[in-house]
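All remarks here apply to the structure that follows.
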Amino acid sequence: MPSSGPGDTSSSSLEREDDRKEGEEQEENRGKEERQEPSATARKVGRPGRKRKHPPVESSDTPKDPAVTTKSQPMAQDSGPSDLLPNGDLEKRSEPQPEEGSPAAGQKGGAPAEGEGTETPPEASRAVENGCCVTKEGRGASAGEGKEQKQTNIESMKMEGSRGRLRGGLGWESSLRQRPMPRLTFQAGDPYYISKRKRDEWLARWKREAEKKAKVIAVMNAVEENQASGESQKVEEASPPAVQQPTDPASPTVATTPEPVGGDAGDKNATKAADDEPEYEDGRGFGIGELVWGKLRGFSWWPGRIVSWWMTGRSRAAEGTRWVMWFGDGKFSVVCVEKLMPLSSFCSAFHQATYNKQPMYRKAIYEVLQVASSRAGKLFPACHDSDESDSGKAVEVQNKQMIEWALGGFQPSGPKGLEPPEEEKNPYKEVYTDMWVEPEAAAYAPPPPAKKPRKSTTEKPKVKEIIDERTRERLVYEVRQKCRNIEDICISCGSLNVTLEHPLFIGGMCQNCKNCFLECAYQYDDDGYQSYCTICCGGREVLMCGNNNCCRCFCVECVDLLVGPGAAQAAIKEDPWNCYMCGHKGTYGLLRRREDWPSRLQMFFANNHDQEFDPPKVYPPVPAEKRKPIRVLSLFDGIATGLLVLKDLGIQVDRYIASEVCEDSITVGMVRHQGKIMYVGDVRSVTQKHIQEWGPFDLVIGGSPCNDLSIVNPARKGLYEGTGRLFFEFYRLLHDARPKEGDDRPFFWLFENVVAMGVSDKRDISRFLESNPVMIDAKEVSAAHRARYFWGNLPGMNRPLASTVNDKLELQECLEHGRIAKFSKVRTITTRSNSIKQGKDQHFPVFMNEKEDILWCTEMERVFGFPVHYTDVSNMSRLARQRLLGRSWSVPVIRHLFAPLKEYFACV
């Protein structure tokens with residue numbers, strides 16, 4: 001070991017002078033190289049590798065150090081716990097592997113061989129972060145190693161100076177200021193449709209996984225506490241704290257140890273650190289279970305509840321943000337604390353205009369105040385009405401009382417009474433809102449209980465049972481074991497609250513699934529198939545029938561559950577696959593088709609009496625000698641289908657007043673009926689004075705536009721906005737045209753609209769018209785599917801639909817000579833050009849000259865029952881004529897409805 005005495009002073013001075021000169025020469029060479037190649041960058045010796053957008057280029061005078069590796073390679077084992085690591089990275093301390101062909105390739109641990117002074121010593125492999133070389137502490141260096149140590153310091157200073165000049169040249173990743181990780185926020189709403197049953201199953205599964213993980217962690221903690229060895233204590237003391245990126249909501253918490261540990265132990269430590277870290281401990285309030293107001297762009301302040309990331313099934317929220325479950329729809333969002341307010345700020349956050357306009361907002365307010373009143377112990381007595389149809393008013397009254405209580409400051413307990421109980425602060429606890437009964441759908445279920453002690457009511461425990469357990473799978477298993485009757489369960493969702501039989505298959509159906517079936521049974525996508533499953537009116541993956549004349553779909557979940565495991569995969573492999581409605585067999589596992597399903601389906605829609613009304617007034621037939629010509633008021637007349645049918649039936653028409661705004665429709669009516677129609681323009685401009693002047697009327701007919709009512713339209717505005725409001729114009733003029741009291745002359749009316757409308761809109765229309773609709777599908781009397789609702793007081797509207805000899809029931813009967821139909825019936829023809837295409841493969845319905853072809857306009861007119869060339873006026877294009885037909889009525893259906901009028905009015 002060389003001495004460090006005074007005798008070596010002169011030699012040391014000479015060596016330092018040589019080192020200084022050598023360093024200056026290298027610095028000049030480096031400056032020349034940088035001026036010649038400004039894009040080349042020097043790589044630091046001993047710096048742990050990290051990913052960059054541009055790979056660094058090593059300079060010629062920089063020795064290759066075996067300790068310099070990529071991010072995935074371990075650091076030198078000599079590095080102590082004080083060495084800096086890239087933020088959020090976990091580097092295992094193990095022996096580095098030298099590169100093949102390097103001078104140190106044969107040395108263990110990368111140590112340089114004797115006599116090789118150009119190699120970087122192990123001390124040079126210390127961690128360098130942000131341009132600073134961090135030296136080790138607690139290690140003594142002998143005087144004999146002074147030269148190597150000084151040389152290393154000089155090299156580090158050179159590299160530091162070079163980095164100072166090139167700051168930012170390597171991109172954001174190499175500069176002092178790091179580019180923040182993008183924050184991924186989850187706004188309200190899911191990227192795809194998720195049924196309520198599927199979401200509940202996911203929540204239950206996440207809960208079970210969370211509880212299982214918590215048990216494993218508890219066992220691991222108990223085992224670690226029993227192992228009180230000194231080595232484990234050293235490991236725990238030497239472990240640096242876990243670091244988490246504050247800008248990344250999904251960055252995991254990692255734990256590091258100074259020495260390599262076994263794989264199992266590493267997994268234990270990582271799992272424990274990730275799961276045991278408390279949530280929302282940033283000192284900014286809003287803990288788990290608290291009721292809050294949250295603000296998202298485009299929405300009013302919306303009530304929600306702070307929940308754990310476990311419940312969302314996604315990643316942890318970043319510091320300063322919270323996971324919020326919104327009341328009303330039960331969806332999740334990450335919201336920063338600056339956009340949150342406590343529920344006690346009800347006066348400033350509650351928005352009365354949104355409450356009056358949006359049913360979902362009313363539902364959310366109801367649910368959050370139910371929870372708040374339960375926590376505060378505030379009792380709001382439920383209103384009990386003898387008529388179940390008035391339960392919507394009871395809900396409104398109760399909601400109004402709760403809002404007044406909230407606006408008054410949640411007295412007497414105040415904001416203190418809104419704090420969550422201890423059991424709701426558990427991050428693994430799932431929260432479910434009380435059942436909401438919409439005012440327009442209140443007759444479907446009784447109003448919810450007002451406070452917790454009333455859990456003995458019949459409705460709430462059943463809802464809890466459906467939510468908390470995979471009831472459908474369990475009940476189907478019991479049916480297979482002959483322990484339960486399938487008619488006693490809802491085969492659509494698994495509910496035990498069966499109110500009627502499923503119209504297509506053996507099994508029951510609950511009220512909620514009935515509402516879904518009424519909305520979705522006749523809702524079709526652009527490919528002509530049903531939008532949702534025939535059984536459950538849901539499903540994300542559906543199997544489409546291969547029969548060209550069938551348009552039904554079945555979801556994979558229902559098929560595997562009711563038919564048998566693996567049945568869906570077998571159906572996918574079968575090509576073409578005939579569904580369970582058009583297959584030859586009637587029984588497929590537990591799925592048994594009803595033999596009388598056509599009549600049951602018709603009665604399902606015809607007897608859909610959610611509201612009971614007085615039967616319409618029945619007029620006795622008028623003696624033949626006293627019959628007079630009919631006077632008609634036609635609103636939204638279209639192409640005068642009503643007048644055409646009356647003429648076909650031979651009924652004399654005295655006056656036909658029509659309200660229409662489409663110029664093409666008016667042209668068709670004027671030309672085809674020789675000016676016998678009196679057009680009066682926009683329906684909104686017709687007043688009561690006009691009705692008295694043009695009347696009296698014997699028949700009022702109309703069908704308002706369905707664009708904003710059909711649930712097929714994702715941008716629909718409903719009954720009270722857009723074109724949906726035109727229904728109230730029909731109601732207004734119908735009221736003005738009714739005979740006055742004491743006038744017993746026969747008076748009839750008819751209103752038509754689409755079947756695929758929301759249940760609430762249908763109920764509102766029925767409430768105003770004081771009549772329940774009948775559903776009639778034109779496929780029974782024509783070559784096209786066209787299901788429509790009809791409200792009215794025409795005699796015999798509920799009678800079976802029967803075709804006549806002149807009705808063209810097959811598409812082939814409607815085609816011109818030389819053209820072959822590929823389908824027996826076509827899907828509903830709308831104003832859109834692609835509605836002509838049929839099937840999942842979007843085939844044209846006609847085959848001509850060995851090619852597929854569309855329907856000609858004359859053929860579409862035959863499909864609707866119009867005379868040939870009925871719309872061929874004023875050089876209208878094919879698409880314009882299709883738009884007129886797509887908005888019109890089916891002539892055979894209107895003939896079926898108008899036929900009884902021959903007993904009341906004069907005929908030719």
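Using the three backbone atoms N, Cα and C, a Cβ is placed for every residue, glycine included.
On its own chain, C706 (active site) has N753, V754, M757 as residues at least 6 apart in sequence with a Cβ closer than 8 Å to its own Cβ. What Swiss-Prot records for C706 is active site, and it gives sequence analysis as the kind of evidence.
If you look up Swiss-Prot, you'll see D637, G638, I639, A640, T641, E660, D682, V683, R684, R887, S888, W889 marked as S-adenosyl-L-methionine binding site. Here R684 (S-adenosyl-L-methionine binding site) comes close to L726, E729: these same-chain residues lie at least six apart in sequence, with C-beta atoms under 8 angstroms from its C-beta.
Taken from Swiss-Prot, the feature domain 'ADD' covers 478-610, and the record attributes it to sequence analysis.
The domain 'SAM-dependent MTase C5-type' annotation in Swiss-Prot covers 630-908.
As a published mutagenesis entry, I306 to N appears in Swiss-Prot alongside the note: Decreased protein abundance. A 10 Å cutoff on Cβ-Cβ distances gives I306 (mutagenesis position) a total of 24 other Cβ atoms nearby, all chains included.
Swiss-Prot gives this note for the published mutagenesis W326 to R: The protein is stably expressed. Using a 10 Å Cβ-Cβ cutoff, W326 (mutagenesis position) registers 23 neighbours.
Classification of F636 (mutagenesis position) by DSSP places it in coil, neither helical nor stranded. The Cβ of F636 (mutagenesis position) has 24 neighbouring Cβ atoms from other residues within 10 Å, across all protein chains displayed. F636 to A appears in Swiss-Prot as a mutagenesis experiment; the accompanying note says: Reduces activity about 20-fold. Loss of substrate binding.
While the structure shown retains the original residue, Swiss-Prot records the mutagenesis experiment N707 to Q with this note: Reduces activity about 3-fold. Its Cβ placed at the centre, N707 (mutagenesis position) has 16 other Cβ atoms within 10 Å.
The Cβ neighbour count for S710 (mutagenesis position), using a 10 Å radius and every protein chain shown, is 19. Under the DSSP three-state reduction, S710 (mutagenesis position) is assigned to strand. For the mutagenesis experiment S710 to A, the note given by Swiss-Prot reads: No effect on activity.
Quoted from Swiss-Prot, the note attached to the mutagenesis of R716 to A states: Reduces activity about 30-fold. Reduces DNA-binding capacity. When other Cβ atoms within 10 Å of the Cβ of R716 (mutagenesis position) are tallied across all protein chains shown, the result is 20.
In the three-state DSSP scheme, F728 (mutagenesis position) falls into the helix class. Proximity of F728 (mutagenesis position) to non-local residues of its own chain (separation of 6 or more, Cβ distance below 8 Å) is seen for F768, given in sequence order. Quoting Swiss-Prot on the mutagenesis of F728 to A: Loss of activity due to the incapacity to bind the regulatory subunit DNMT3L.
Here Swiss-Prot notes a mutagenesis experiment, E752 to A, with the remark: Reduces activity about 10-fold. If you take the C-beta of E752 (mutagenesis position) and look for same-chain residues 6 or more apart in sequence within under 8 angstroms, you find G702, G703, R788, Y789, F790, W791, W889. In the three-state DSSP assignment, the secondary structure recorded for E752 (mutagenesis position) is strand.
Among the mutagenesis results in Swiss-Prot, N753 to A has the note: Reduces activity about 10-fold. The residue drawn here is the original one.
Cβ contacts within 10 Å of R788 (mutagenesis position), excluding its own Cβ and spanning all protein chains shown: 21. Secondary structure from DSSP puts R788 (mutagenesis position) in a beta strand. In Swiss-Prot, a published mutagenesis experiment is listed as R788 to A, annotated Reduces activity about 15-fold.
Counting Cβ atoms from all protein chains shown, R827 (mutagenesis position) has 22 others lying within 10 Å of its own Cβ. In this structure, R827 (mutagenesis position) belongs to neither helix nor strand by DSSP; it is coil. Experimental mutagenesis at this site is recorded by Swiss-Prot as R827 to A, annotated: Reduces activity about 2-fold. Reduces DNA-binding capacity.
Look at R881 (mutagenesis position): DSSP puts it in a helix. Among the mutagenesis entries in Swiss-Prot is R881 to A, noted as: Loss of activity. Strongly reduces substrate binding.
When the recorded positions I306, D682, N707, R881, S888 are ranked by how far their Cα is from the Cα of R827 (mutagenesis position), S888 comes first. Across the domain 'ADD' (478-610), mean pLDDT in this model comes to 82. Residues in the domain 'ADD' (478-610) partition by DSSP class (helix H, G, I; strand E, B; coil) as 41 helix, 22 strand, 70 coil.
Taking the C-alpha atom of T641 (S-adenosyl-L-methionine binding site) as reference, the shortest distance to any of the mutagenesis positions W326, N707, R716, R881 belongs to R881. All protein chains shown were included, and the count of other CB atoms within 10 Å of the CB of R881 (mutagenesis position) stands at 23. Maximum intra-site Cα distance, S-adenosyl-L-methionine binding residues D637, G638, I639, A640, T641, E660, D682, V683, R684, R887, S888, W889: 22 Å. Non-local neighbourhood of D637 (S-adenosyl-L-methionine binding site): A658, S659, E660, S665, G669, I677, Y679, G702, each in the same chain, at least six residues away, with C-beta under 8 Å from its C-beta.
Long-range neighbours of S888 (S-adenosyl-L-methionine binding site) (same chain, six or more residues apart, CB within less than 8 Å of its CB): G638, I639, T641, F864, F866.
In this view, D682 (S-adenosyl-L-methionine binding site) is surrounded by 11 other Cβ atoms within 10 Å of its Cβ, with every protein chain counted.
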